[in-house]
Amino acid sequence: MADDQGRGRRRPLNEDDSSTSRGSGDGPRVKVFRGSSSGDPRADPRIEASRERRALEEAPRREGGPTERKPWGDQYDYLNTRPAELVSKKGTDGVPVMLQTNFFRLKTKPEWRIVHYHVEFEPSIENPRVRMGVLSNHANLLGSGYLFDGLQLFTTRKFEQEITVLSGKSKLDIEYKISIKFVGFISCAEPRFLQVLNLILRRSMKGLNLELVGRNLFDPRAKIEIREFKMELWPGYETSIRQHEKDILLGTEITHKVMRTETIYDIMRRCSHNPARHQDEVRVNVLDLIVLTDYNNRTYRINDVDFGQTPKSTFSCKGRDISFVEYYLTKYNIRIRDHNQPLLISKNRDKALKTNASELVVLIPELCRVTGLNAEMRSNFQLMRAMSSYTRMNPKQRTDRLRAFNHRLQNTPESVKVLRDWNMELDKNVTEVQGRIIGQQNIVFHNGKVPAGENADWQRHFRDQRMLTTPSDGLDRWAVIAPQRNSHELRTLLDSLYRAASGMGLRIRSPQEFIIYDDRTGTYVRAMDDCVRSDPKLILCLVPNDNAERYSSIKKRGYVDRAVPTQVVTLKTTKNRSLMSIATKIAIQLNCKLGYTPWMIELPLSGLMTIGFDIAKSTRDRKRAYGALIASMDLQQNSTYFSTVTECSAFDVLANTLWPMIAKALRQYQHEHRKLPSRIVFYRDGVSSGSLKQLFEFEVKDIIEKLKTEYARVQLSPPQLAYIVVTRSMNTRFFLNGQNPPPGTIVDDVITLPERYDFYLVSQQVRQGTVSPTSYNVLYSSMGLSPEKMQKLTYKMCHLYYNWSGTTRVPAVCQYAKKLATLVGTNLHSIPQNALEKKFYYL
């Protein structure tokens, strides 16, 4: 498809009193679609309501399931959880530093109230843009700054009458009666006030000539072409205005949109030409893809392919039948090349949400550009490296881009006028905040403790330190499975493993070897069945490559059908120059899978259980999901963990099955210590955007009540509880003099939210790009810990992930929960054996 075809010039909207006048930029739509080339008389081109109305109506709506990204801290999810007795949530411990952020302060806070009106037209006008045009005749009356989405009007001017009646004419000289009904005031304290501010910002950004793709703005004129992979990167911005601790701040993050230059038509042509297989193969490769139509800069999800219709098919438009070929030529000056290609069907999700009506959008394959990356592309190292060279910006590059955006916004006349009309002015400098750097934590080994280091990486200390706990008789009964042709590589791996483990205090004896003569999945599984007859403590499989089917089968046999920890090592690993370093990591994993602990941190609290919880969707059935809970068993006493998994609905965001998992962890703790924990810190990951209120009402309160009941049964007071929501996917960034802040950096002021007990923590070092802080929102706490102790405890918990000898972005229990939930949802698709609950089998 030539570029000029896909980017046909837009024509001005024409007004029409019929329902077909809604056509403005989407393809033709049908309410009931039938596979007939003669056309459906009910089909007509339409346009939805403006994006400004959708922003107001849908801002609080949850999307994307349990692990959706939460860009600016749940933008419209307002829940006041800051304890009344908490005078200050700022800590004092640590070295103070001045940090720069990706926020800009709103210098002149508007001192006005926004007036909300509802507008009706008589006779009725279906097309929102026509409504906007008719009302714009009274711009002077409405005031210099007003927002109108075709139905709702927002302005700073209050009319004297409750209902103000005006008249106006359209471009076709049709006169309309306009009724403007007063709804109410929106004060600065209301969440809707911030929504309006965001709409004002979006309106001001129109002057930057950016394209709206999805919900963010991108600059196609600054696109970066990666021609060898038929791909473009569009730079853009994610923005949000919100009331922070003291000021209203504009958060700005640099983002990129992956735009593939290939179309759905190109993908279809690559599919099998065998008539018996072609349609099925097309559907496998096309369904659920997100596409962009350049003629209206809209994105759609492909829900079906209709092989019964072609661009020659007709539909009813403005009282006559018209083919798709003629429609696109007349509407967009686009000539469709292949008149025999099938049509694509996309459900109009926004329309369905508002009206519960089923409306479908009809699309032409050769006009649909594919967006995003598929699994094959993500596994292409060269492609990902080429992309990251543009998208992975260091702190200086990022701050330069932020300042350039601010300068562009404040020097574009159209943008400046919008902000001035609303009496708004942005600071030209990024917002600064004083943070603190917590001191290095001590890592406790069997024979001593060492500081974690400035970069929070203690890999080198394994040269002279023994792991904290190891089996007294070592790894004495285990098995390996390897192809006969790789016997030499197996010897190399085992020799390196013996040496690495010995230096860390883990004695590994020679395994029972099961040599196989091919590398088929079934051969490995049958060899595992032979292995288990000798009751091994662990099975190691040497495999030729990263075959997903083989890996899943090995894990399922070990964890679902049996209860034997498995370790899968690829042949490529044995040929790595850093084999001894890799062997050290494998030895640590083997020790963990046996149920032992490589290291610990100094923990001042006794009787403490830390819990991590996360959810992962099943890759086999997207309606199903698996929740994983990891709980520590008093790390001051025995440094062990407990894990449990349950199946739940992918839409069960509030995890109604959570309490039984907590109860199992409590029983295990009681079994090991002959008492229940006196303190519980629950780190809740996997919370979807907009669900904090539901989470607090139905999950937190439920846990509190059930803990009271559980402890009352043994005549104990309920434990001290802290419930903390962990958000790892944030757009918030901060920098230290053009560099990444070091691990242990805390921010608990200025950019935090006044209604929350929250803080940001940078807990890990990154070698490339810009570090992303993690947000912690304390929804509930009866712990009695000061803010700095809560922050320090959280940082300590980031030192205990045993797959990596360094800190992690989130507390280890969260990382373990994510790892386990992903393993079950991706590979096992069944609940693992209970006998594995005390072992790190999921590492």
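Glycine is treated like the rest: Cβ placed from N, Cα and C.
None of the substitutions listed is reflected here, since the structure keeps the original residues.
Among the mutagenesis results in Swiss-Prot, Gln5 to Ala has the note: Reduced binding to papi. The residue drawn here is the original one. Listed in Swiss-Prot as a mutagenesis experiment, Arg7 to Lys is described as follows: Large decrease in binding to papi. What Swiss-Prot says about the mutagenesis result for Arg9 to Lys is this: Decreased binding to papi. Looking at Swiss-Prot, you'll find the mutagenesis Arg10 to Lys noted as follows: Abolishes binding to papi. According to Swiss-Prot, the experimentally introduced change Pro12 to Ala is described as follows: No significant effect on binding to papi. The annotation that Swiss-Prot gives for the mutagenesis experiment Val30 to Ala reads: Abolishes binding to CBX5; when associated with or without A-130. Fails to rescue dominant defects in white reporter silencing produced by the piwi2 mutation. Listed in Swiss-Prot as a mutagenesis experiment, Arg54 to Gly is described as follows: Confers RNAi insensitivity; when associated with P-67. Under its mutagenesis entries, Swiss-Prot includes Thr67 to Pro with the note: Confers RNAi insensitivity; when associated with G-54. Annotation of the published mutagenesis Val130 to Ala in Swiss-Prot: Abolishes binding to CBX5; when associated with A-30; the original residue is retained in the structure shown. According to Swiss-Prot, the domain 'PAZ' annotation covers 263-372. The feature domain 'Piwi' is assigned by Swiss-Prot to 538-829. While the structure shown retains the original residue, Swiss-Prot records the mutagenesis experiment Asp614 to Ala with this note: Does not affect nuclear localization, repression activity of soma- and germline-specific transposable elements, fertility and piRNA loading; when associated with or without A-685. Sequence annotations record features per position, and here Swiss-Prot assigns active site to Asp614, Asp685 based on similarity to another entry.
Neighbour counts were taken at the CB atom with a 10 A radius for the recorded positions Asp614, Asp685; the maximum falls on Asp614. Asp685 (active site) sits 5 Å from Asp614 (mutagenesis position), taking the C-alpha atoms as the reference points. A Cα-Cα distance of 48 Å separates Val130 (mutagenesis position) from Asp614 (mutagenesis position).
Around Val130 (mutagenesis position), taking its Cβ as the centre, 24 other Cβ atoms fall within 10 Å, counting all chains.
DSSP gives Val130 (mutagenesis position) a helix state. Secondary structure at Asp685 (active site), as computed by DSSP, is coil. Across the domain 'Piwi' (538-829), the model assigns an average pLDDT of 93.
Per-class residue totals from DSSP over the domain 'PAZ' (263-372), listed helix then strand then coil: 38 helix, 33 strand, 39 coil.
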